[in-house]
Amino acid sequence: MPITQIISASDSEAGPKPSISLVPDKPSEPETSPRHHRLSRSLSKFKRWRGRSNSSLSMGSSEQQELQDSPNEARSDDDENGYNNDNADDLAKSKYMMKSIAGLLTTASVYAGMNNAQEMNVLSQVDSEESDSSDSFQENIGRNEVKSKKENLKTKSHPEVPRLDKRKPTLFDFSITREKLSKDNVAKLRQRFCLDEQEPFLNDFPAWLLKDVLVQGHIFITTKHFLFFAYLPKNPRSVKMSGNLNIRTKLIRSTRYWCVLKNHLFSMYTSSTELYFPVLTIDLREVQKIETQKHTLNGSATKTFKLYTDESTFKFNADSEFSAKSWVNALKKEQFAAQNSENNSISLKIPLPNIIEIDDQPIVNKALTLRLRALESSQTYAIDDFMFVFMDGSGSQVKESLGEQLAILQKSGVNTLYYDIPAKKSKSSFGKETPATVEQKNNGEDSKYLNVPTSAVPSSENGKKSRFRFRERSNSWFRRAKPLEDSQVEDVEEIYKDAANDIDSSVHSTIHIHEQEDSQEQTVAWKPSHLKNFAEMWAAKPIHYRNKFIPFQKDDTYLIKETEEVSANERFRYHFKFNKEKSLISTYYTYLNRNVPVYGKIYVSNDTVCFRSLLPGSNTYMVLPLVDVETCYKEKGFRFGYFVLVIVIHGHEELFFEFSTEVARDDIERILLKLLDNIYASSAEGSNISSASLGDVQHNPDSAKLKLFEDKINAEGFEVPLMIDENPHYKTSIKPNKSYKFGLLTIGSRGDVQPYIALGKGLIKEGHQVVIITHSEFRDFVESHGIQFEEIAGNPVELMSLMVENESMNVKMLREASSKFRGWIDALLQTSWEVCNRRKFDILIESPSAMVGIHITEALQIPYFRAFTMPWTRTRAYPHAFIVPDQKRGGNYNYLTHVLFENVFWKGISGQVNKWRVETLGLGKTNLFLLQQNNVPFLYNVSPTIFPPSIDFSEWVRVTGYWFLDDKSTFKPPAELQEFISEARSKGKKLVYIGFGSIVVSNAKEMTEALVEAVMEADVYCILNKGWSERLGDKAAKKTEVDLPRNILNIGNVPHDWLFPQVDAAVHHGGSGTTGASLRAGLPTVIKPFFGDQFFYAGRVEDIGVGIALKKLNAQTLADALKVATTNKIMKDRAGLIKKKISKEDGIKTAISAIYNELEYARSVTLSRVKTPRKKEENVDATKLTPAETTDEGWTMI
């Protein structure tokens, strides 16, 4: 399918202008509304400080859960400690109007876009007359740089780039690195397929067997047989995919859940942080069919897909067609693996004389299909069809090799069917499924079934599920052919079994084929009765089960009867969709205390603690892996006569269970502690903290590349998921034939550039070309890491200087800011376009504060991503980082802050941007609706521990983890610093870091004196990084105005990844990078925010219980905060848990995987923004394209 057709119908239609409202319940009102003039006035009412409360960040519903606040001991009351006393002085108060970079842009853009306050209510986003008139306000101010660059510009003002629909289709060239079969492997294959020693192997080829999924394997051709062998992907306990989906029901139109695909279970949760309480769980072993819903008119894919089981049909809505297809592919692969979970390989053995027809047909470029029709057996004479796909063009070689060997057999006197029997029509793989005979010679049992969903055609139509089975040869289900005179015709064997011991001795598994059963008999139809066994429920005694993990005495009074034990275990597995590996140890009747007590039954198995509510109308389930449990302990009951057990979970709130008898409470505590001891003893690293909120596909670039390849071949009409062979002898990996050219565009400070350098280094390792586009002052920093650099104008230091040198708002400041900002933004727009147009990037990743990328990618028609460190996406979970309220105000307010910021930000730059689009880019004017900013793939380089993905985030919004740039390997600490650290340790003193960056304060000396006094009172050693001063750019900022005592060392800038592990606590301004570095080191963190997103991260650090947010900084408040940070054990332990979680994240790898995942979607979003047709003279002749423009994008499977 051409990429031009992969556009959502809703995206291709024009809609109304963006809207905004000042009423939380109605966040939508046109920008041209009379109320719009109140926006700037409303901004001044939003305080830049947010007070803390014990409630979680709200989404307007109790379903949205965030990381819980730390216990009261860790979050001491502000008044008691005094570090947030409202009456105290704030010596760190900015002398001037300090803002963050994006905040500066917002404020100045309002000034520039609204030159006259009386015209605010009549400004229009796309009115060229007003933008032109405002341009003439000071037309020549700040334009000298742009003018000189225009004169030297050799390229045309309008870009001549090929349209997406004019570019050549993607070329897929698959190949697998071949290794010669060793004697050991040949021997195992002979044993596997029961071959004679005198039967040599002639050839082997990589191939794909087509069923409901495309299974990668190998074809082997011997002198007598055609063999196919493939390892089924193993089923590790890892998340395969996760994200937000809407579930549609008859009663409730649509409900949004966080969905996780793991093993054979597809589970739904209320949020990404509540992963122990599933709302709905679907067992893929019971799923009959998975399909994408099609449009009734044109048959194109929609955002909806369905899962069919024997009892129900589940309907899901994804955020895009790409997301729906990704979910369907992932679910089909897991369904195939789950329904063959007791087997880890597929084998196919076809005697060469049985082959009737070999037909090859090209499909996509080099890809080729090979249909092989063979006689099933001498008993039934049914004809089976097998479809193979070759991605590297080797299919013709397979056909040629088979033809040559068949000719040799014919000459030697063997009767073959290849030429004797003409091809006849049969039910082939391109029609309905034909059940194939499957035989296992080494197993004497018959009537064995194995469920394998089969599909025949590479299309969206799914066939019915057929059963491949071991059956008697006397069975005559198939059409009989005329008997042949050759009585030596062998049978075709299609074997699904455990091949670990046959092929690879390093993989251990047991061959096990389950008995034939009716599908309705396989699922035990239990109907739980809440009124059954009332005696047991009221007695509330423990129930023990025989097991090999916790042995019980034979005379145990709580031991269940052997006759009831099997049915009890089966019911347990049925309720929680477990496999046979789970076995019960004990059960209890209890109350689960969360918001309200819920009565139910708790189940303890060998590695899981589960809970199921028993009250009518209640549907609470809990599945808690024991590896996530830290410990458990007894507590007094909340009610008289009840006894409480507290289960402590890593990085999660404690769970409280109330038991009516002390015996039951003590018994479950004893069993849980013993199981935890066994887990810790079996793991060399102790307990593993699982993170089920992040999918394996997000961490594994190979899985992401496979998804990108699936997206590309789906666009060609070949809609089938791929399963990679996990053969230990043939390593398979995917990488592009073409090296992509990435442009990383950002503006701001060093903290804005550094994450892009880390991402760029990761992309270079993937074999891509990377250019970082930013300010000239970072050239040496970027190039020192081996990354190409391009300079753009628009250095925000000039604008910041203007802001901090004017002590108050006045007419002079507004006029000066307006004039300088207009020249500043013009230079940024022009130079950014020149760089991107000259470099011909394939993909652009931009910080949204740079403002220009979304327009440049529309002109160049390339995929566009955004990446940032703070909340920039519309959500009800978090407020915008620059409009953080003084207290939590709920989901409606949070959403409103994003709408408000977007409109104000766009209002200030729309006039210049639209003029630049028309005159330079050759595009039409635009507005917020046409830009579709909320549809752009977004990467947040923040840990999901600090910034959990919201339930209302779209599928293309990814919280990847921090992009750390480790410099500690090259850093050599000065001797003075090492001696200082050693002295603190030798004296047993706590060591803290204090640094606030280059900020401007009212009285630098007074602030330094307060800091010294606080350190002395807290009795700690301090490594100081002084950067504050009374004027921006002051060269004396690094020098101290007062003499420092012996326990304070002013050392200047030191790499955080080296320094922070050396200290016990950190005090800083709360920037995203610094916050990530301190939490990565497991440090209790004290944050004194000054502007922008620093307030947001101060609140988050306090919310998760690993630090303190200071409203005001003076000697007393800082001293109190230092004492808490260095002595509070609960805060220290919680910071250690956060450290473990962050250490398991790989933000760069996850980001690269997300880029691969969303690349085709990003391309479609860019294309959908192209609304204005180009002029005829701007059309590009495909024959005149540069080599870079005509290069095919290919992927190689190695």
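Cβ coordinates are placed from backbone N, Cα and C, and glycine is handled just like the others.
Every position carries its original residue.
As annotated by Swiss-Prot, domain 'GRAM 1' applies to 187-236, with the evidence given as sequence analysis. On the 0 to 100 pLDDT scale, the domain 'GRAM 1' (187-236) averages 84 in this prediction.
Swiss-Prot lists 238-336 with the feature domain 'PH', giving sequence analysis as the kind of evidence.
Taken from Swiss-Prot, the feature domain 'GRAM 2' applies to 570-636.
Listed in sequence order, Gly751, Gly995, Gly997, His1056, Ala1066, His1068 are the same-chain residues six or more apart from Thr1074 (UDP-alpha-D-glucose binding site) with CB atoms under 8 A from its CB. Secondary structure at Thr1074 (UDP-alpha-D-glucose binding site), as computed by DSSP, is helix. What Swiss-Prot records for Ser749, Arg750, Asp752, Asn1025, Asn1053, Val1054, His1056, His1069, Ser1072, Gly1073, Thr1074, Asp1093, Gln1094 is UDP-alpha-D-glucose binding site.
Under its mutagenesis entries, Swiss-Prot includes Ser801 to Ala with the note: In M7-1: Changes substrate-specificity towards protopanaxadiol to produce ginsenoside Rh2; when associated with A-802; A-804; A-812; K-816; A-849 and D-892.
Listed in Swiss-Prot as a mutagenesis experiment, Leu802 to Ala is described as follows: In M7-1: Changes substrate-specificity towards protopanaxadiol to produce ginsenoside Rh2; when associated with A-801; A-804; A-812; K-816; A-849 and D-892.
One mutagenesis experiment catalogued in Swiss-Prot, Val804 to Ala, is accompanied by this note: In M7-1: Changes substrate-specificity towards protopanaxadiol to produce ginsenoside Rh2; when associated with A-801; A-802; A-812; K-816; A-849 and D-892.
Mutagenesis annotation in Swiss-Prot: Glu816 to Lys, described as In M7-1: Changes substrate-specificity towards protopanaxadiol to produce ginsenoside Rh2; when associated with A-801; A-802; A-804; A-812; A-849 and D-892; the structure shown retains the original residue.
For the mutagenesis result Ser849 to Pro, the note given in Swiss-Prot is Increases the activity toward diosgenin, but does not affect the activity for cholesterol. Ser849 (mutagenesis position) counts 22 other C-beta atoms within 10 Å of its own C-beta, drawing on all protein chains shown.
When secondary structure is read from DSSP and collapsed to three states, Ser849 (mutagenesis position) falls in the helix class. Under its mutagenesis annotations, Swiss-Prot gives Ser849 to Thr the following note: Increases the activity toward diosgenin and pregnenolone, but does not affect the activity for cholesterol.
Ser849 to Ala appears in Swiss-Prot as a mutagenesis experiment; the accompanying note says: Displays a reduced affinity for cholesterol.
As a published mutagenesis entry, Met851 to Ala appears in Swiss-Prot alongside the note: Displays a reduced affinity for cho-lesterol. Of all Cβ atoms in the protein chains displayed, 25 besides its own lie within 10 Å of the Cβ of Met851 (mutagenesis position).
Per Swiss-Prot, mutagenesis Met851 to Pro is noted as: Increases the activity toward diosgenin and pregnenolone, but does not affect the activity for cholesterol.
When other Cβ atoms within 10 Å of the Cβ of Asn892 (mutagenesis position) are tallied across all protein chains shown, the result is 16. Under its mutagenesis annotations, Swiss-Prot gives Asn892 to Asp the following note: In M7-1: Changes substrate-specificity towards protopanaxadiol to produce ginsenoside Rh2; when associated with A-801; A-802; A-804; A-812; K-816 and A-849.
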Across every protein chain in view, the count of C-beta atoms other than its own within 10 A of the C-beta of Asn1053 (UDP-alpha-D-glucose binding site) is 12
State the count of C-beta atoms found within 10 angstroms of the C-beta of Ser1072 (UDP-alpha-D-glucose binding site), not counting that atom itself.
25
Consider each pair of residues in Ser749, Arg750, Asp752, Asn1025, Asn1053, Val1054, His1056, His1069, Ser1072, Gly1073, Thr1074, Asp1093, Gln1094, all listed by the record as binding UDP-alpha-D-glucose, and report the largest Cα separation in Å as a whole number.
23
Other than its own, how many Cβ atoms are within 10 Å of the Cβ belonging to Asp752 (UDP-alpha-D-glucose binding site)?
24
Roughly how many angstrom lie between the C-alpha atoms of Ser1072 (UDP-alpha-D-glucose binding site) and Ser849 (mutagenesis position)?
15
What does DSSP call Gln1094 (UDP-alpha-D-glucose binding site) in the simple three-state scheme?
helix
To which of the binding-site residues Ser749, Gln1094 does the lowest count of other Cβ atoms within 10 Å belong?
Ser749
Suppose we draw a 10 Å sphere around the Cβ of His1056 (UDP-alpha-D-glucose binding site). How many other Cβ atoms does it contain, all chains included?
25
Determine, from DSSP, whether Asp752 (UDP-alpha-D-glucose binding site) sits in helix, strand or coil.
helix
Of all the mutagenesis positions given, namely Ser849, Met851, Asn892, which is spatially nearest to Gln1094 (UDP-alpha-D-glucose binding site) at the Cα level?
Ser849
Mind checking how the domain 'GRAM 2' (570-636) divides into helix, strand and coil residues in DSSP?
10 helix, 38 strand, 19 coil
